[in-house]
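Right, one structure below, let's go through it.
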Amino acid sequence: MRSSLVLFFVSAWTALASPIRREVSQDLFNQFNLFAQYSAAAYCGKNNDAPAGTNITCTGNACPEVEKADATFLYSFEDSGVGDVTGFLALDNTNKLIVLSFRGSRSIENWIGNLNFDLKEINDICSGCRGHDGFTSSWRSVADTLRQKVEDAVREHPDYRVVFTGHSLGGALATVAGADLRGNGYDIDVFSYGAPRVGNRAFAEFLTVQTGGTLYRITHTNDIVPRLPPREFGYSHSSPEYWIKSGTLVPVTRNDIVKIEGIDATGGNNQPNIPDIPAHLWYFGLIGTCL
């Protein structure tokens, strides 16, 4: 009897101490793949200065599912506002989507070298929250324009799903933008790939439970960028994390993705191993390489 009780409490403690892991459905896997391609398309220079109504295309087979859907541009922007925010707003009639895609940094090494760790209050998004100064300032500088563009698209297509997405810096911008516009009554899902931490623990907790859409935070093996800025500077990651455990240049399958729950959970990308830059460029294919 005593040994049974000991085993029970040990098992219970282990369950509490360890992050909860679950696999993803085939439908969600397909969405991860599609929005990774929308994120990849934002790196293609011609897609950031494209006339409205033209089709989204990519070099190097970076976005075949987007091309197959005959997605078109509603609006594109390049080097806008603070931090040279770049990307596009797209209409996908095949999948009934309105997609805002933010481009990531052109040079990962330079971005890491110039990364600042300053946090600023963002109480207009959530009480007690502090966000990365660069990410929040960049979003604020283009928010009015993009808010209006999204609003116009939703008015024209009220039954379409709204998705914000991006890789690296683009994922950080998509996360902040989604949190901000949900507060204005929009239903927005966010798919971020290899995104850095965007704020303090209060902000991470808010992102975890915020209504009006879902945040899908996807990471890959030991990608260096999701480990920045360091937790020692007051930063935290939201829950859950969808961690791709297969290696760089290895095709990703549904069984390679693990859903890990818990703010700042360990066992996914957040492990005590050597971080890797090439891992940052492989999310369901090469991402960030379209010119």
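In case you wondered, yes, glycine gets a Cβ from its N, Cα and C as well.
Original residues throughout; no substitutions modelled.
Per Swiss-Prot, active site, nucleophile is recorded for Ser168, and the stated evidence type is experimental evidence. Reduced to three states, the DSSP call for Ser168 (mutagenesis position) is coil.
Taken from Swiss-Prot, the feature active site, charge relay system applies to Asp223 (among others), supported by a curator's inference. Taking Cβ-Cβ distances under 8 Å and a sequence gap of 6 or more within the same chain, the neighbours of Asp223 (active site, charge relay system) are Gly194, Asn269, Pro275, Asp276, Ala279, His280. Following the DSSP three-state reduction, the secondary structure of Asp223 (active site, charge relay system) is strand.
Reduced to three states, the DSSP call for His280 (active site, charge relay system) is helix. Per Swiss-Prot, the feature active site, charge relay system maps to His280 (among others); the stated evidence is a curator's inference.
Annotation of the mutagenesis experiment Glu109 to Ala in Swiss-Prot: 35-70% of wild-type activity.
Counting only same-chain residues at least 6 apart in sequence, those with a Cβ under 8 Å from the Cβ of Trp111 (mutagenesis position) are Ser105, Ser168, Leu169. Among the mutagenesis results in Swiss-Prot, Trp111 to Glu, Phe, Gly or Leu has the note: Altered chain length specificity. The residue drawn here is the original one.
Quoted from Swiss-Prot, the note on the mutagenesis of Ser168 to Ala is: Decrease in liposome binding.
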